[in-house]
Amino acid sequence: MRTEPLCGASPLLVPGDPYSVVVLLQGYAEPEGVGDAVRADGSVTLVLPQTRGPASSHRESPRGSGGAEAALEEAARGPILVDTGGPWAREALLGALAGQGVAPGDVTLVVGTHGHSDHIGNLGLFPGAALLVSHDFCLPGGRYLPHGLGEGQPLRLGPGLEVWATPGHGGQRDVSVVVAGTALGTVVVAGDVFERDGDEDSWQALSEDPAAQERSRKRVLVVADVVVPGHGPPFRVLREASQPETEGGGNSQQEPVVGDEEPALH
């Protein structure tokens, strides 16, 4: 197995059915000045259902057992934002969304991969969206619902769309979003489980639980054809021809669509 950068400027579009993935803003982490100062911001990714459902019913709080699961699946019928970047990137985020024809009020679900300010600093732009931040899920208005997310117990949002517990970097409550069925195979939006492609020299120093994060990294690499890391361009996961294909993986050779070009859905 090896990895290689998926080249292209933001926004980078990977068409899919039933969900397409748009990397709106590529994260970065760059040394600044002397000492250990770093200027950084997290990647921001949009997951778009091919067919959008009505945007009203997800705002109502479901009753009874299975409420969180039903509410999550309902919220996933509209645009899903994975991380929001830091508050200093507010205008860049709004501009990137507008470039996709999405207003803040159109977003029905925001997933925060972990609780660091460079990843969830713009939650206030989306008061009408359901929020899944780390392991906390709430509906608009602050109604929190219990759910079964845990290591080895994913939350299903829709066909080929899941949230996984991927602990390590920020502690025990980090999550990743797994999108199967794209033109490039399975895309995993991994937050800071991966800082960037080729981060083997640095990720452990930034991890609250390196052992847990190592397990999370291995789990992601088993299924991913493309990884969207927290602070760098997306990268491909390339397997030897003799390796068995994993569920959702196809290692498609189709290239993503970059910039303002229209994706050709297949």
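Any Cβ shown, glycine's included, is placed from N, Cα and C.
Where a substitution is noted, the model still shows the residue that was there originally.
Record features (Swiss-Prot):
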BINDING   His114, His116, His169, Asp192  Zn(2+) 1 binding site
BINDING   Asp118, His119, Asp192, His231  Zn(2+) 2 binding site
MUTAGEN   His169 to Ala  Loss of endoribonuclease activity; when associated with A-192 and A-231
MUTAGEN   Asp192 to Ala  Loss of endoribonuclease activity; when associated with A-169 and A-231
MUTAGEN   His231 to Ala  Loss of endoribonuclease activity; when associated with A-169 and A-192
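Known features from Swiss-Prot, placed on the structure.
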residue: His114; record: Zn(2+) 1 binding site; contacts (Cβ under 8 Å, 6+ apart): Ile120, Ser134, His169, Gly170, Gly171, Arg173, Asp174, Val175, Gly191, Asp192
residue: His116; record: Zn(2+) 1 binding site; contacts (Cβ under 8 Å, 6+ apart): Gly42, Gly170, Asp192
residue: Asp118; record: Zn(2+) 2 binding site; contacts (Cβ under 8 Å, 6+ apart): Gly27, Ala40, Asp41, Gly42, Gly85, Gly86
residue: His119; record: Zn(2+) 2 binding site; contacts (Cβ under 8 Å, 6+ apart): Gly42, Asp83, Thr84, Gly85, Gly86, Gly112, Thr113, Gly191, Asp192, Gly230
residue: His231; record: mutagenesis position; contacts (Cβ under 8 Å, 6+ apart): Gly27, Tyr28, Ala29, Ala40, Asp41, Gly42, Ser43, Asp192, Glu195, Arg196
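Least packed by the Cβ count within 10 Å, out of the mutagenesis positions His169, Asp192, is His169. Summary of the Zn(2+) 2 site environment: with the site residues Asp118, His119, Asp192, His231 set aside, the chain residues having Cβ atoms within 8 Å of the Cβ mean position are Gly27, Ala29, Ala40, Asp41, Gly42, Ser43, Asp83, Thr113, His114, His116, Gly191, Glu195, Gly230. Those residues of the chain, other than His114, His116, His169, Asp192, with a C-beta within 8 angstroms of the mean position of the Zn(2+) 1 site C-beta atoms are Thr113, Gly115, His119, Gly170, Asp174, Gly191, Val193, Gly230. DSSP assigns His119 (Zn(2+) 2 binding site) to a helix. Secondary structure at Asp192 (mutagenesis position), taken from DSSP and collapsed to helix, strand or coil, is helix.
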